[in-house]
Each structure stands twice: as C-alpha cells, then as structure tokens.
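Pulled from Swiss-Prot, these are the features on record:
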- GLY2 to Ala: Complete loss of myristoylation. Complete loss of virion budding (MUTAGEN)
- TYR97 to Ala: 90% decrease of virus budding (MUTAGEN)
Amino acid sequence: MGNKQAKAPESKDSPRASLIPDATHLGPQFCKSCWFENKGLVECNNHYLCLNCLTLLLSVSNRCPICKMPLPTKLRPSAAPTAPPTGAADSIRPPPYSP
C-alpha cells in the first residue's frame, strides 16, 4: 500500500513566443494588461503582453489572467543579436583623456 513511485515530470520543450520590438506595423496593437505599451510586445496565444506586464504576471503565476493559458517563458527575438567583431576593439582606440 502506498508504495507507488511518483512519475518524473515530463520536460516539454515549449515553443518560443515571438518578441515584437515595434508593433506599429500591426495596427492598433497594445498590451492587453496595461493597455499602454505598443513596443516590446510578446505574443500570448491570441493577444499581446508587454515585457513589463509579462514579468510581473510571471512573478505571480504561470497562467495568463486574460486567456487562462500558460504564459510564454521563452522568447524568440525578431532580429538576431549582433556584436562587433572581437578584433575591432583593438584597432580603434579612443583619444587620450585630457581634463
């Protein structure tokens, strides 16, 4: 009696939500939580949330209070991050400091 083994939680590889840095091309799209932000929006099922509201909502629950679906926790940036080449910093030197 009571000698059952608990199942290990399945680690599902959830899809990444799209991060939209500027939603002006989508028409009048705003965060459905604060209704203020239209930049830095994240897709949450059938609506958008700004990063500030998403962070706040994730600190309280993993479910969206608007659509009741799981909140997105992984983001897919709309543009690949870039950085200058490692050798570029050596060839460009700032001018000497003079007070």
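Cβ coordinates are placed from backbone N, Cα and C, and glycine is handled just like the others.
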Could you tell me which three-state DSSP class TYR97 (mutagenesis position) falls into?
coil
Taking the Cβ of TYR97 (mutagenesis position) as the centre, how many other Cβ atoms fall within a 10 Å radius?
5
